[in-house]
Amino acid sequence: MAESDWDTVTVLRKKGPTAAQAKSKQAILAAQRRGEDVETSKKWAAGQNKQHSITKNTAKLDRETEELHHDRVTLEVGKVIQQGRQSKGLTQKDLATKINEKPQVIADYESGRAIPNNQVLGKIERAIGLKLRGKDIGKPIEKGPRAK
């Protein structure tokens, strides 16, 4: 190596571990044995990413001492959805496809298990043509002139 200068030096290196190998339990334990800093963190609720998250304040719900539950869709609204859907000749799956939701969402709303979401209720209202919110539940939606 007496004749080596920066231009002619050959460096032989082992390739580093791939991302999957670096995350393995074996690699983590080996790094800990060598005394290296190892940072591990879990993704929170990664497999349960939902389109419509519940926006109710859960901390407020925890502090409350009386009724410990979120308001659910009333059975009256569920029946109106069901009747409106059937009058249009739609199945739960057809209605869900029409409003870009999962069939389970429609089933939950019809059975009264769902926590009301104004976006979803608005889409269902437009699809079946019946009001689901306010005091005139079950009445047809009047299509008036739109303001520009």
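Heads up, the Cβ atoms here are built off N, Cα and C, so glycines get one too.
What Swiss-Prot lists as domain 'HTH cro/C1-type' is 81-135, and the listing cites sequence analysis.
Long-range Cβ neighbours of Thr40 (mutagenesis position) (same chain, at least 6 residues apart, Cβ-Cβ under 8 Å): Ile28. Swiss-Prot gives this note for the published mutagenesis Thr40 to Asp: Loss of interaction with CALM; when associated with D-58; D-91 and D-111.
One entry in Swiss-Prot concerns the mutagenesis experiment Thr74 to Asp. Its note says: No effect on CALM-binding. No effect; when associated with D-65. Remark: Thr74 (mutagenesis position) has Gly112 as non-local neighbours, by Cβ distance under 8 Å and separation of at least 6 in sequence.
Looking at Swiss-Prot, the entry for mutagenesis of Ser87 to Asp says: Loss of interaction with CALM and higher affinity for TBP. Same effect; when associated with D-65 and D-74. Contacts of Ser87 (mutagenesis position) defined by a Cβ separation under 8 A and a same-chain sequence distance of 6+ are given as Ile128, in order along the sequence.
Secondary structure from DSSP puts Thr91 (mutagenesis position) in coil. Under the heading of mutagenesis, Swiss-Prot lists Thr91 to Asp and annotates it as follows: Partial loss of interaction with CALM. Complete loss of interaction; when associated with D-40; D-58 and D-111.
Here Swiss-Prot describes Thr91 to Ala as a published mutagenesis experiment; the accompanying note says: No effect on CALM-binding. Cβ neighbour count for Thr91 (mutagenesis position): 12 (other Cβ atoms within 10 Å of its Cβ, all protein chains included).
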Message: For the domain 'HTH cro/C1-type' (81-135), what's the mean pLDDT in this predicted model?
response: 93
Task: Take the domain 'HTH cro/C1-type' (81-135) and count its residues per DSSP category (helix H/G/I, strand E/B, coil), listing them in that order.
output: 34 helix, 1 strand, 20 coil
